[in-house]
Structures are given as C-alpha cells and as structure tokens.
Amino acid sequence: MAARLLLRSLRVLKARSAPRPPPSARCSHSGAEARLETPSAKKLTDVGIRRIFSSEHDIFRESVRKFFQEEVIPHHTEWEKAGEVSREVWEKAGKQGLLGINIAEKHGGIGGDLLSTAVTWEEQAYSNCTGPGFSLHSDIVMPYIANYGTKEQIEKFIPQMTAGKCIGAIAMTEPGAGSDLQGVRTNAKRSGSDWILNGSKVFITNGWLSDLVIVVAVTNREARSPAHGISLFLVENGMKGFIKGRKLHKMGMKAQDTAELFFEDVRLPANALLGEENKGFYYLMQELPQERLLIAELAISACEFMFEETRNYVKQRKAFGKTVAHIQTVQHKLAELKTHICVTRAFVDSCLQLHETKRLDSGSASMAKYWASELQNSVAYECVQLHGGWGYMWEYPIAKAYVDARVQPIYGGTNEIMKELIARQIVSDS
C-alpha cells in the first residue's frame with residue numbers, strides 16, 4: 001500500500017483522538033437505544049482473524065470507521081428524507097482520502113491497493129448507511145477514466161473526483177434495456193468533429209448529484225452485432241440538452257440519489273469520447289467483474305452486520321421467562337446463518353485476493369455476486385423474523401437493512417444473468 005495512504009490514516013487518527021462514542025451512538029440514526037456495538041470488523045461472526053489484511057489496512061480501517069461514525073451515521077436519517085446525501089460529505093470523504101483509493105497516484109488518485117478499497121466497502125456496510133455512493137464513484141466510474149481516458153481527460157477529472165468536488169455516475173440502464181446492454185437505444189451521431197447525443201437513462205445512482213456521467217450509447221447501428229457498435233461518452237452537468245429528471249423514490253436505499261437522465265441533441269466535442277469509438281461494450285465487459293465483486297463484498301459485509309445486530313438483540317430480548325437466544329429453534333437458526341455467512345466470506349475474500357493480482361475472471365465474479373446477494377436477502381429475512389414485530393419497525397436497523405438488500409440481486413446484472421454467465425463458462429470448450 002502506498003505510504004501516502006498510511007500517513008493520511010495516521011494523521012486522521014491523531015486528529016480524531018477523542019474517546020470512542022458509547023455503543024448507542026453507533027446506531028444513533030436508528031432511534032433504538034442500548035444496542036450493543038458491532039464488534040471489530042476483523043472478528044465479525046467469530047471467524048477469527050482474516051489474513052488478507054495487513055496492519056496498515058487495520059490502521060486505515062480505524063480512520064474509515066471513525067469517518068462513518070462521525071460524518072455519515074448522524075446525518076443519514078435526514079438524507080433519507082431528502083433522497084440524497086449532502087455535497088459536503090463528499091468533500092469530507094475526499095479530504096480524508098476515501099475516494100479514488102485504488103486509482104494510481106500518477107492519475108491523481110490515492111494509490112492504495114484493492115484491499116484498502118475493500119476496507120471502505122466493508123465499513124460502509126457495517127455502518128448500515130447506504131446513502132453515499134462513494135464506491136460507485138470511486139470503484140466503478142473512475143476506473144473507466146483511468147484505464148481508457150486520454151491524458152487530458154484523466155488530468156481534468158480524476159483529481160477533482162478524488163477530492164469529492166466532481167461526483168461521478170455511469171448511465172447504462174434504459175427504460176427498455178437493463179441487464180441486456182446490447183439493447184441500448186441511446187445513440188450518438190457524428191456532426192462534423194462533434195457528436196450529437198440523444199436518448200434517456202433510468203435508475204442512475206448518483207444521477208441527481210452528478211457532475212460527470214459516463215453514458216453508454218450506440219454509435220454504429222450497422223455493426224455486425226450490437227456489441228460492436230457501442231461507445232462511451234463523458235457528459236458534464238450543465239451541457240445544453242442534458243436534463244436530469246426526477247429523483248426516483250425507491251423501496252430501499254432511500255438516501256442514495258437515483259435519477260432519470262435525458263439527452264436531447266446534446267452536442268459533445270470530440271474529446272468527450274472515452275476510449276476508442278465502438279469499443280464501449282468491450283470496456284464494459286472488462287470493468288463489470290469489479291462491479292460485481294463490489295456488490296458481493298457489500299452483500300457479505302451487510303450479512304455480517306445483520307447477524308451481529310440480531311445476535312445482540314436475541315441475547316437481550318426475553319420471552320417465556322428467558323432470553324430468546326436460549327430458545328433452541330433460535331439457536332439453530334443462528335447456527336445456520338453463521339455457517340452460511342462464514343463460508344461465503346471465505347469465498348469473497350478469495351475473490352478479493354484474486355482480483356488484487358488481476359486473476360479474477362468473469363465467472364468467479366458472477367458467482368460471488370449471485371451467491372452473496374442471495375444470501376444477503378435470505379439473512380435479512382431471517383434476521384427480521386428473529387426480531388419479531390420490532391424487526392418491522394423502521395427505527396430498528398434490521399428493517400432498513402432488509403429493504404436495502406432487495407436491489408442487490410438486481411443491479412450490476414440480475415442474478416439470472418449471473419447464472420447465464422457462470423453456465424457459459426462451465427460449458428465453454430475453451
């Protein structure tokens with residue numbers, strides 16, 4: 001890991017040397033009182049010490065955890081009502097070095113390793129705050145620019161994105177094209193040296209707050225297949241004809257801004273093209289495994305959070321003259337949950353290590369995303385059940401975790417598509 005990342009973490013820890021808040025403060029956004037604090041992230045569900053992280057990662061984790069405790073959790077309820085987080089928290093995240101961690105320093109990023117990035121994914125999940133779209137911005141959008149952008153594009157956008165002053169989004173999904181990227185209808189046509197962009201996108205995370213959107217568009221309808229006629233464009237907020245529609249009111253992830261985007265004869269200069277013309281589908285296929293690994297990591301970390309919340313609850317809740325935790329059926333359910341979570345954590349950690357060394361393939365990433373997101377929904381269901389009626393109350397974190405989980409098997413490619421990709425690799429002759 002880069003020395004810059006470690007030094008920044010040490011500075012933040014020194015500056016924030018105040019005592020750790022009492023247990024209830026960790027979940028103060030929920031309204032529930034006297035809830036035990038989630039244990040150290042290294043020992044969630046008693047799996048023992050995870051061996052993929054170094055002492056530097058542990059130091060960094062402490063600073064990330066403090067950030068979410070102090071800058072995110074206290075404001076999350078307010079953000080849920082607004083349907084968006086504040087721009088201020090983006091800039092604070094930038095100052096703390098939480099954005100663009102895995103982007104090389106030469107490109108304006110932090111220069112940390114993938115596991116440092118994973119620390120931020122985990123800690124956000126452990127905070128039970130899904131509002132800030134930091135991971136999409138840093139680990140889905142920024143890699144496209146860093147990997148396929150020109151020197152000018154990198155220098156213009158990456159430093160501002162790392163600072164949290166330019167919020168990024170990526171616009172793939174359309175009203176009639178979700179997991180089927182080859183069904184995209186948004187198009188860009190040449191006009192001299194410029195491009196004219198028309199179409200619409202939907203369900204775009206960070207869409208409302210975005211300053212920069214990577215737009216997937218058809219540039220060659222005569223290509224031998226739709227995959228050979230797609231390009232990526234950098235569209236900046238304020239461009240004439242670029243219209244942000246309404247913020248969408250979702251079932252879960254209520255603090256995360258999600259929007260419709262419309263493009264009506266948006267004139268784009270030649271340098272708005274990201275990468276090569278008609279290579280967009282190839283770029284998407286190269287980057288989607290990381291997106292799916294991200295979803296898997298968020299999913300298993302959410303499972304760990306929900307398990308700890310539930311274990312703490314049943315150890316305190318009394319029924320039939322004893323704590324619920326001492327009822328055999330509850331113990332068996334906890335045993336099942338813990339086993340499933342620990343086994344899945346081992347697989348996701350293995351995928352993280354593979355991806356750190358550039359060896360994670362599409363099939364493995366798809367398996368991780370499919371399995372972990374399905375488990376997340378299963379764990380959410382069982383944990384709400386173990387909370388009884390209180391689990392249905394919004395003031396309890398488990399209720400929010402339940403509705404936030406539902407989208408995980410849908411975005412990033414539905415789990416039905418994940419099975420197709422896994423099966424394709426299994427039966428392939430190569």
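Positions of Cβ are set from backbone N, Cα and C atoms, glycine also.
At each noted site, the model still has the original residue.
Annotation source Swiss-Prot lists active site, proton acceptor at E291. There are 21 other CB atoms within 10 A of the CB of E291 (active site, proton acceptor), with all protein chains counted.
Less than 8 angstroms from the CB of G388 (FAD binding site) sit R317, each of them six or more residues away in the same chain. Residues annotated as FAD binding site in Swiss-Prot, with similarity to another entry given as evidence: 170-179, 203-205, R317, Q328, 385-389, 414-416.
Residues or ranges marked as substrate binding site in Swiss-Prot: S179, A227, H228, Y282, P289, Q290, E291, R292, G412, G413. Around P289 (substrate binding site), a 10 Å sphere centred on its CB holds 22 further CB atoms from the protein chains shown.
Mutagenesis annotation in Swiss-Prot: K42 to R, described as Reduces activity by 90% when associated with R-318 and R-322; the structure shown retains the original residue.
Secondary structure at K318 (mutagenesis position), as computed by DSSP, is strand. Its Cβ placed at the centre, K318 (mutagenesis position) has 11 other Cβ atoms within 10 Å. Annotation of the published mutagenesis K318 to R in Swiss-Prot: Reduces activity by 37%; reduces activity by 80% when associated with R-322; the original residue is retained in the structure shown.
Annotation for K322 (mutagenesis position): no same-chain Cβ neighbours under 8 Å separated by at least 6 residues are found. What Swiss-Prot notes for the published mutagenesis of K322 to R is this: Reduces activity by 23%; reduces activity by 80% when associated with R-318.
A distance of 19 Å separates the Cα atom of G176 (FAD binding site) from that of H228 (substrate binding site). Q385 (FAD binding site) carries a helical DSSP state (H, G or I). Listed in sequence order, G133, L136, A169, Q256, D257, T258 are the same-chain residues at least 6 apart in sequence whose CB falls under 8 Å from the CB of T205 (FAD binding site). Of all the binding-site residues in the list I170, S179, Q385, the shortest Cα-Cα distance to G412 (substrate binding site) is found for S179.
In the three-state DSSP reading, G412 (substrate binding site) counts as coil.
All protein chains included, T173 (FAD binding site) registers 19 other Cβ atoms within 10 Å of its own Cβ. Fewest other C-beta atoms within 10 angstroms, among the binding-site residues S179, Q385, are seen around Q385.
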